[in-house]
Amino acid sequence: MPYVDRQNRICGFLDIEENENSGKFLRRYFILDTREDSFVWYMDNPQNLPSGSSRVGAIKLTYISKVSDATKLRPKAEFCFVMNAGMRKYFLQANDQQDLVEWVNVLNKAIKITVPKQSDSQPNSDNLSRHGECGKKQVSYRTDIVGGVPIITPTQKEEVNECGESIDRNNLKRSQSHLPYFTPKPPQDSAVIKAGYCVKQGAVMKNWKRRYFQLDENTIGYFKSELEKEPLRVIPLKEVHKVQECKQSDIMMRDNLFEIVTTSRTFYVQADSPEEMHSWIKAVSGAIVAQRGPGRSASSEHPPGPSESKHAFRPTNAATATSHSTASRSNSLVSTFTMEKRGFYESLAKVKPGNFKVQTVSPREPASKVTEQALLRPQSKNGPQEKDCDLVDLDDASLPVSDV
């Protein structure tokens, strides 16, 4: 289906019989440009072709006299129509019936507009900028589509009117941002590191347009063409985080694709070849490193400060204090255990045989707890005694003897 691109040209794919009467139709990409008064075709979309690829064929619209349906002339070719251009007939084949009708209509409309008509007393819409009344300003408008938004800018035509009088000098004043395409670019303050054409994806419409990129020491910008003075956009290198080969190139169906990642947006740019892609990545990365310096990218290591050393010694001091307290507590427990042991044996010496009672351990209490309770339990000076116990005979041989 024919569609209108950003330059207001009608584009689309058709099959054309390039060799007359051969009956062989080849797939080509057609562009109908009424401003250039031409109908040209390429092997593929020029955006997908390498830079400098030439067109396959072209016809001036002024040479086309009529465009009509040719299904009866070529019954074997479906949806066929014919263009009568001079001494030759060009047969083309559309995709379907609706595609055929639309191409025939737009071509007939184009040749009606572009063919000059001397008998017309009133200028048509296409020639309003060329013909005007004597003594009046001739104002034309230029439409640019930037980021999917149409921008209409009034411009002045540098020409002489039909009455032979030169246009007023006020008409020759131009805005500095809207100079003609043939104006050469002035010398830049920063040296240009790399420049060339690449294909870029739009931010809003997500379509791909061929732009002229230019990299200098501080920025990377892209222009509509190499003859433009003002760039469509300038990206400061300080906002660029990284430049790398795009990992989504297979998803986007684009070869030689790399991405420029910034703070607000990721720019997808397609180069003409893998070598050109790597050259752009290397050039932009080198410019970023040269601007920021290698010191910023390297991570600096700081030695530990006095506060860190102070904290580092705290665990050692705490461990030392803990060990001292544990040792003192162990010595205290050993002393207590020794004293209690002596008291225990002294009490046994005063107890009658058969009256000695052993402490029972509860199944719910651990042995360590019972031992600690036994050690810490205060005892009388003479040891535990019962009320009904008799006097102990110290000469009894059955009494236990302790070596104290």
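Each residue, glycine too, has its Cβ placed from N, Cα and C.
Residues or ranges marked as domain 'PH 1' by Swiss-Prot on the basis of sequence analysis: 7-112. Mean pLDDT, taken over the domain 'PH 1' (7-112), works out to 88 on the 0 to 100 scale.
The annotation domain 'PH 2' is assigned in Swiss-Prot to 191-289 on the grounds of sequence analysis.
The local packing around Arg28 (mutagenesis position), expressed as other Cβ atoms within 10 Å of its Cβ over all shown chains, amounts to 19. Listed in Swiss-Prot as a mutagenesis experiment, Arg28 to Leu is described as follows: No effect on phosphatidylinositide binding.
Per Swiss-Prot, mutagenesis Ala203 to Gly is noted as: Binds both PtdIns3,4P2 and PtdIns3,4,5P3. Mapped onto three states, the DSSP output places Ala203 (mutagenesis position) in coil.
Here the Cβ of Val204 (mutagenesis position) has 10 other Cβ atoms within 10 Å, regardless of which shown protein chain they belong to. Under the heading of mutagenesis, Swiss-Prot lists Val204 to Leu and annotates it as follows: No effect.
The annotation that Swiss-Prot gives for the mutagenesis experiment Met205 to Val reads: No effect.
For Asn207 to Thr, Swiss-Prot lists a mutagenesis experiment annotated as follows: No effect. All protein chains considered, the CB of Asn207 (mutagenesis position) has 12 other CB atoms within 10 Å.
Record note (Swiss-Prot) on the mutagenesis of Arg211 to Leu: Abolishes phosphatidylinositide binding. Other C-beta atoms found within 10 angstroms of the C-beta of Arg211 (mutagenesis position) number 21, with every protein chain shown included.
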How big is the Cα-to-Cα gap, in Å, between Ala203 (mutagenesis position) and Arg211 (mutagenesis position)?
14
Taking the Cα atoms as reference points, how far is Asn207 (mutagenesis position) from Arg28 (mutagenesis position) in Å?
20
Could you tell me the C-alpha distance between Arg211 (mutagenesis position) and Val204 (mutagenesis position) in angstrom, no decimals?
16
If one measures from the C-alpha of Val204 (mutagenesis position) to the C-alpha of Arg28 (mutagenesis position), what distance in angstrom results, rounded to a whole number?
28
Within 10 Å of the Cβ of Met205 (mutagenesis position), how many other Cβ atoms are there?
13
Between Arg28 (mutagenesis position) and Met205 (mutagenesis position), how far is it from one CA atom to the other, in Å?
24
